[in-house]
Amino acid sequence: MSRRTCSDLRRPSSCPCRLGARTTVDGCKEESPVLSVTMKCFNCNPDLSELEVVKPEDSGIEASYSPVCLEPSCNDCVRNHERLSFIDSPIVGHDNKENQRVQNTLDSSNETEELEASRLYEDSGYSSFTQSDRDDGILILENFRNSPQARLLPSQSPDQHPNKTLLPVLHFERVVCSTLKKNGKRNPKVDREMLKEVIASGNFRLQNIIGKKMGLEHLDILAELSRRGFVHLLANILTKLSGMDLVNLSKVSRIWKKILENNKGAFQLYSKTMQRVIESSKLSLHATTRGYVVGRAALTCVQKSSTWAPPKKDVQIKSSSQRGQRVSTYSRHNEFVEVAKTLKNNESLKACVRCNFPAKYDHYLERAVCKRESCQFEYCTKCLCAYHNNKDCLNGKILKASCKVGPLPGTKKSKKNLQRL
């Protein structure tokens, strides 16, 4: 086995190792009575067979492991050197089980370290993209620091100006959280007035955020477009509408009418149709109920059947009498309901003989009293005359009862009837 030092091997120009430099691993010199190894960088791509083992001249003097690499990029050299020297050393025997366990743990630790190191240097595409963004950002920062605008910005707070890289909502959240964090050290309570001042002073561009009106059943689209200043969209919508549609649009709300007035072309068409409708409404007698609506083709059959015609006198009298009867029946019904709420157990309701309004009827006394304030007639239910207590009816005409009342229970007649049965 030829003895050659690491300096005798051919090295590429990119090798970071320094020739002839010999240091100990981890900056400390440890001496061993076994052997000494002179190591070269494995990343230089020579054959591994050129690694030589140098026996010490004096066996009593401890040798040192001296890898030649000094750069931090040659950590692989040091790890491989330690592993090879540990395997080749005579201390680690094949028959020694304890040493084999130590060797297995070293192998597993080296494999995990190699995997972690390889993951660090992997390029998935995102790292190169972020690296280019960082380089661009560094160049922009250098140019910005040299510019005169960089002197003005330190006086201004960064929270007042919107961050263009963030969404408006995220920028708003960041500003609010930063203000709460600053003031939370002084006062644990939330100062709402201070938050309102911060929100009013900052330009957060929250007015154009999409999705604020999601979930609502009713939404005024034209009002939202006018509030956000989309005049071109409103003009495009109004050009698609006809004259009568514009007339109906102006009746919806004041906001829609203002939108119509702001558009010149649509407002001219609206004014022309309004003049035409007013002229036609003067000629028609039915303009009071129909309004400005002109006859449409879709409802012509319905409009023909519902056209207005002057009613005859007889028909008008009958309709007025029927309406009066409906009103009277409705009012009488309400009166009966109100009086029925005040009835006792032995009382019932009857219509008054004079005014047909509700009257309280007592079955045992055969008396009825009208509850109308203007009437209050008290009469006998047999002869329908003024009530006469226990006296016989004056006219002698007793009205036949609608239903015959049987004998009272416990009387002789009722007992005889029971005996017959």
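Cβ coordinates come from backbone N, Cα and C, glycine included.
In this structure the noted substitutions are not present, so the sites keep their original residues.
Summarised by DSSP class, the composition of the domain 'F-box' (223-273) is 42 helix, 0 strand, 9 coil. Swiss-Prot lists 223-273 with the feature domain 'F-box', giving sequence analysis as the kind of evidence.
One mutagenesis experiment catalogued in Swiss-Prot, Ser284 to Ala, is accompanied by this note: Decreases phosphorylation by RPS6KA2.
In Swiss-Prot, a mutagenesis experiment is listed as Thr289 to Ala, annotated with the note Decreases phosphorylation by RPS6KA2.
The C-beta environment of Thr342 (mutagenesis position), restricted to residues of the same chain at least 6 apart in sequence and closer than 8 Å, is empty. As a published mutagenesis entry, Thr342 to Ala appears in Swiss-Prot alongside the note: Does not affect phosphorylation by RPS6KA2.
All chains included, 13 other C-beta atoms sit within 10 angstroms of the C-beta of Ser348 (mutagenesis position). For Ser348 to Ala, Swiss-Prot lists a mutagenesis experiment annotated as follows: Does not affect phosphorylation by RPS6KA2.
Under DSSP, Cys352 (Zn(2+) 1 binding site) is assigned to coil, being neither helix nor strand in the three-state scheme. Residues or ranges marked as Zn(2+) 1 binding site in Swiss-Prot: Cys352, Cys355, Cys370, Cys375.
What Swiss-Prot records for Cys380, Cys383, His388, Cys393 is Zn(2+) 2 binding site. Taking the Cβ of Cys393 (Zn(2+) 2 binding site) as reference, residues of its chain lying under 8 Å away and at least six apart in sequence are, in sequence order, Cys380, Lys382, Cys383, Cys385. In the three-state DSSP classification, Cys393 (Zn(2+) 2 binding site) falls within coil.
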One of the binding-site residues Cys355, Cys370, Cys375 has its Cα closest to the Cα of Ser348 (mutagenesis position), namely Cys370
The number of other Cβ atoms within 10 Å of the Cβ of His388 (Zn(2+) 2 binding site), counted over all protein chains shown, is 14
Taking the Cβ of Cys380 (Zn(2+) 2 binding site) as centre, how many other Cβ atoms lie within 10 Å? 20
As a test of reading the model: what is the averaged pLDDT for the domain 'F-box' (223-273)? 92
